[in-house]
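Pasting in a structure now, in structure tokens, and then I'll have a few things to ask.
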Amino acid sequence: MIRQLNYWSRKAYLIYPFQVFVGALLSIVVSSETLNHQKETCALLKSSNIFNVIFAYKANQLWPFLFFSLAFLQIYFHYLARMDILPLPISSTETSSSYLTYTNHWPLLKNRIISIMITQYACKFVLKYLLLFLNFQFIDHVFIWTGGECSSGSKTTSAEKCRLENGKWDGGFDISGHFCFLVSISMILWMELHLFSRFVQAEDMFWVVNKWVRACLAIVCAVLVIWICILWVTAIYYHTILEKVLGCLMGFICPVFIYHILPKIGILHNYLYL
């Protein structure tokens, strides 16, 4: 399972652009009348379908559970992997000095591992919400600036508030919030799965991967697959091609910053990474 996770998590970034490409292709090949008819007659293609409501609209409530489950696994496995960094004494002549060194240094090392990784994941968690907030501020304001408005008549500038008022975005250039949001939170989980599976392989810690670890990983993967299915509907039946392309591209801003830019900021590296 770990090896398969390592492989698929490395390829995950290709899934979402491929979905946009296929959706764009189908929107050219299949008439809009056919697509609209399918969307109106099939319950699973409507934005109000149960999967979309639970796994997309409520994803912000679900995602922290998945993220912190993977964070716990990362911290636990890093902790176990470093338990043997400081060797125990192997002879009686070494007992007094070596054992004293071990007992003095191990608590410090243990505390450093835990504190650094907790700080790292707290930083990732905050950055996810901050960057997505900025993304959606941009998306919503572009929509308003290009003549869009909420059908509820409330003059709100937030797509989320418009939905809660049972309104719909009308007019305007509507960058796909579904793609931006689901790609962002999915890629963060994919990156965590990749880091975890790579670490387990590098440290040869397959023996620690018990049924509970596998169950946790399976739940995360199942939700990721559901999000991919939801995005297939968005890619084929909703938004213009450019709106989907921009939504997908904006979805990569958050994970790229967290996993590729943040680790290269020297002043923060010693505080966030082992």
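If you go along the chain as it appears here, the first residue is 1 and each next one adds 1.
Positions of Cβ are set from backbone N, Cα and C atoms, glycine also.
So Swiss-Prot lists the following for this protein:
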type     : residues      : note
MUTAGEN  : His178 to Ala : Inositol auxotrophy. Impaired ER morphology and aberrant lipid droplet (LD) budding
ACT_SITE : His178        : active site
ACT_SITE : His239        : active site
MUTAGEN  : Glu243 to Asp : No defect in inositol biosynthesis
MUTAGEN  : Glu243 to Ala : Inositol auxotrophy. Impaired ER morphology and aberrant lipid droplet (LD) budding
Fill in the CA-CA distance, Glu243 (mutagenesis position) to His178 (mutagenesis position), as an integer in Å.
11
DSSP three-state call for His239 (active site): helix, strand or coil?
coil
Between His178 (mutagenesis position) and His239 (active site), how far is it from one CA atom to the other, in Å?
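Cα-Cα distance, His178 (mutagenesis position) to His239 (active site): 10 Å.
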Measure the Cβ-based neighbour count of Glu243 (mutagenesis position), defined as the other Cβ atoms within 10 Å of its Cβ.
19
Show which residues of the chain containing His239 (active site), separated from it by at least 6 in sequence, have their CB under 8 Å from its CB.
Asp174, Ser176, Gly247
Test of understanding: give the count of other CB atoms lying within 10 angstroms of the CB of His178 (mutagenesis position).
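His178 (mutagenesis position) is surrounded by 23 other Cβ atoms within 10 Å.
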